[in-house]
Amino acid sequence: MSLRSDLINALYDENQKYDVCGIISAEGKIYPLGSDTKVLSTIFELFSRPIINKIAEKHGYIVEEPKQQNHYPDFTLYKPSEPNKKIAIDIKTTYTNKENEKIKFTLGGYTSFIRNNTKNIVYPFDQYIAHWIIGYVYTRVATRKSSLKTYNINELNEIPKPYKGVKVFLQDKWVIAGDLAGSGNTTNIGSIHAHYKDFVEGKGIFDSEDEFLDYWRNYERTSQLRNDKYNNISEYRNWIYRGRK
């Protein structure tokens, strides 16, 4: 099986219960996770690390993580004999308040490495041949007062967890990318806004990775500039048809 197939199977493995109760101290105290999305995103990245390392080693890949904060990607995989065929893996997390809601992710900046080959990226962008997203989706559970206390190892079953119903997928970034910025005035690429199965099946809006890259390399930062150029995929294709005018 391929690296990708093995990784997908490992992520879907029913033995991966994604059942973290909290953070344990050297004294044996367990601190419940709480509902902070940044904390939970870190937890799911920790889930992914040993899976990625195990499958990568099986296929002869080296795994590197960024030495600088906010550098892309979370994991770089490559074979020493093929340094210009690197694979980027980024871990993304989102939540729903009830099951089967539509979901959306932010997929990284559009003004950094896709425009400047070496900006905020572990290796030059043109050394990567694939960009994969491992996406985690969970349903939020209302925080209870019991999450404010600490526990010991004998009280594991009493510790409230702020999430349930974890789902995971692996997909190419360009396949699940949308045509709108991630949120507000940020310069992040937004994903499609769709159901979980649409991410699994890759029901995106771009015809190719080249179209995705060209769209986001030319996407303007402000709405005023976009109004003179394009705001969405339909307007982009018209812009192309007009000779980029």
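Cβ from N, Cα, C; glycine included.
Summarising the annotation, Swiss-Prot assigns active site to ASP74 (among others). In this structure, ASP74 (mutagenesis position) belongs to neither helix nor strand by DSSP; it is coil. For ASP74 (mutagenesis position), the same-chain residues lying six or more positions away in sequence with a CB closer than 8 A to its CB are GLU45, SER48, GLU65, PRO66, ILE89, ASP90, ILE91.
What Swiss-Prot records for ASP90 (among others) is active site. Annotation note: ASP90 (mutagenesis position) sits in a strand segment as assigned by DSSP.
There are 21 other Cβ atoms within 10 Å of the Cβ belonging to LYS92 (active site). Here Swiss-Prot flags LYS92 (among others) as active site.
Here Swiss-Prot flags ASP74, ASP90 as Mg(2+) 1 binding site. For ASP90 (mutagenesis position), the count of additional Cβ atoms within 10 Å of its Cβ stands at 18 [all protein chains shown].
Under its mutagenesis entries, Swiss-Prot includes ASN70 to Gln with the note: Decrease in activity. Applying an 8 A CB threshold to same-chain residues 6+ apart, the list for ASN70 (mutagenesis position) reads ASN120.
One mutagenesis experiment named in Swiss-Prot is PRO73 to Ala or Gly, and its note says Loss of activity. Around the Cβ of PRO73 (mutagenesis position), the number of neighbouring Cβ atoms within 10 Å comes to 25.
Here the residue is the original one, while Swiss-Prot reports the published mutagenesis ASP74 to Glu with the comment Decrease in activity.
Under its mutagenesis annotations, Swiss-Prot gives ASP74 to Ala the following note: Loss of activity.
For the mutagenesis result ASP90 to Ala, Asn, Glu or Thr, the note given in Swiss-Prot is Loss of activity.
SER183 to Ala or Thr appears in Swiss-Prot as a mutagenesis experiment; the accompanying note says: Decrease in activity. Less than 8 angstroms from the CB of SER183 (mutagenesis position) sit THR106, GLY190, each of them six or more residues away in the same chain.
Swiss-Prot documents THR187 to Ser or Asn as a published mutagenesis change and attaches the note No loss of activity. Taking the Cβ of THR187 (mutagenesis position) as reference, residues of its chain lying under 8 Å away and at least six apart in sequence are, in sequence order, GLY109, TYR110, THR111, ALA181, ARG221.
Secondary structure from DSSP puts GLY190 (mutagenesis position) in a beta strand. Among the mutagenesis entries in Swiss-Prot is GLY190 to Ala, noted as: No loss of activity.
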Cβ neighbour count (within 10 Å, all chains shown) around GLY190 (mutagenesis position): 18
Rounded Cα separation (Å) that holds between PRO73 (mutagenesis position) and LYS92 (active site): 11
